[in-house]
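Below: the structure, in structure tokens.
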Amino acid sequence: MDMGFHENEQNQEFANLMEIGSGHYGCSHYRRRCKIRAPCCDEIFDCRHCHNEAKDSLHIEQHHRHELPRHEVSKVICSLCETEQDVQQNCSNCGVCMGKYFCSKCKFFDDDLSKKQYHCDECGICRTGGEENFFHCKRCRCCYSKIMEDKHQCVEGAMHHNCPVCFEYLFDSTRDITVLRCGHTMHLECTKDMGLHNRYTCPVCSKSICDMSNLWKKLDEEVAAYPMPKMYENKMVWILCNDCGSNTNVRFHLIAHKCSSCGSYNTRQTQRGSDSHSCSSGMPQVVGSTG
């Protein structure tokens, strides 16, 4: 009975330490009960993102800009008792849990378990969304949803570059990322912003980022409804299709040029036709970017 009582008491004490201050400390990036000492500049910050916003922004002189090396963090400060100590999940002084999720490899703390954090050894960092829902693509060198397994277009180091819209580095971004049909990646929010501005092609390779068949049908109707003047009706131009990569020779039209191979209007003119009267004959045209 006594042993059971003491065991229950210990369990209750552990539960209390897990909850004391939970959700009340941290920053705009993470809820956590500790701060970190940056190994690069020896200053104290709530998290690595807070450090990078302060030390790697445009208002800092370029030769002073730097990012925090997350794996080199060795000291943390408990937010409740302010004790500085080696990296560990529970405070060495007051015993409070400094993060319900703790990764000793990334020196990472987070009290919000709803993110379903997990550490990927192949990525070398912690990710969110639940390990059971993701797989690591060795060629793309990042974690993707299992829905995409054996279904995505591989691109070497797909997320090891900046977003082509906002230029934030994608690999360790905390914002949602989408994989386009061509295999290139960008922030989901940036993709939606492109849609608001009627931009439906990949900023990297110019391929269509969604099913454009309905728009192509409308363009078929538009082209049929507006025949070219007699001086242009026999004019032929060479076009390159951004979607399938084919070079085809098609009839010139002011509205759009349709790929003879795949039927896409996401094309651009690559060579002057036989008739030089048109001022637009040498201009590139990407109809897929209009909506």
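Residue numbering: from 1, along the chain as shown.
Quick reminder: no glycine exception, Cβ is built from N, Cα and C everywhere.
Don't look for the substitutions in this one, it keeps the originals.
According to Swiss-Prot, the Zn(2+) 1 binding site annotation covers C27, H29, C47, C50, on the basis of sequence analysis. In the shown protein chains, 22 other C-beta atoms lie within 10 A of the C-beta of C47 (Zn(2+) 1 binding site).
Under the three-state DSSP scheme, H51 (Zn(2+) 2 binding site) falls in the helix class. Residues or ranges marked as Zn(2+) 2 binding site in Swiss-Prot: C40, C41, H51, H66.
Feature annotation from Swiss-Prot assigns Zn(2+) 5 binding site to C120, C123, H136, C143; the stated evidence is sequence analysis. C120 (Zn(2+) 5 binding site) falls within a strand when secondary structure is assigned with DSSP. In the shown protein chains, 15 other C-beta atoms lie within 10 A of the C-beta of C120 (Zn(2+) 5 binding site).
A coil conformation is recorded for H152 (Zn(2+) 6 binding site) in the three-state DSSP classification, outside any helix or strand. The annotation Zn(2+) 6 binding site is assigned in Swiss-Prot to C137, C140, H152, C154.
C182 to S appears in Swiss-Prot as a mutagenesis experiment; the accompanying note says: Abolishes E3 ubiquitin-protein ligase activity; when associated with Y-184 and Y-187. Long-range Cβ neighbours of C182 (mutagenesis position) (same chain, at least 6 residues apart, Cβ-Cβ under 8 Å): Q153, V155, C202, V204, C205, K207, I209.
Sequence-distant contacts (6 or more apart, same chain, Cβ under 8 Å) of H184 (mutagenesis position) comprise V155, A158, P164, C202, V204, C205. In the three-state DSSP reading, H184 (mutagenesis position) counts as coil. The mutagenesis experiment H184 to Y is recorded by Swiss-Prot, whose note states: Abolishes E3 ubiquitin-protein ligase activity; when associated with Y-184 and Y-187.
While the structure shown retains the original residue, Swiss-Prot records the mutagenesis experiment H187 to Y with this note: Abolishes E3 ubiquitin-protein ligase activity; when associated with Y-184 and Y-187. Non-local contacts of H187 (mutagenesis position) by the CB criterion (under 8 A, 6+ apart in sequence, same chain) comprise C163, V165, C166, E168, L170, S173, R175, D176, I177, T178.
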Listed in sequence order, residues with CB under 8 A of H29 (Zn(2+) 1 binding site) and six or more positions away: D46, C47, H49, C50, T174
Other CB atoms within 10 A, centred on H152 (Zn(2+) 6 binding site): 17
Set of same-chain residues at least 6 away whose C-beta sits under 8 angstroms from C41 (Zn(2+) 2 binding site): H51, K55, H66
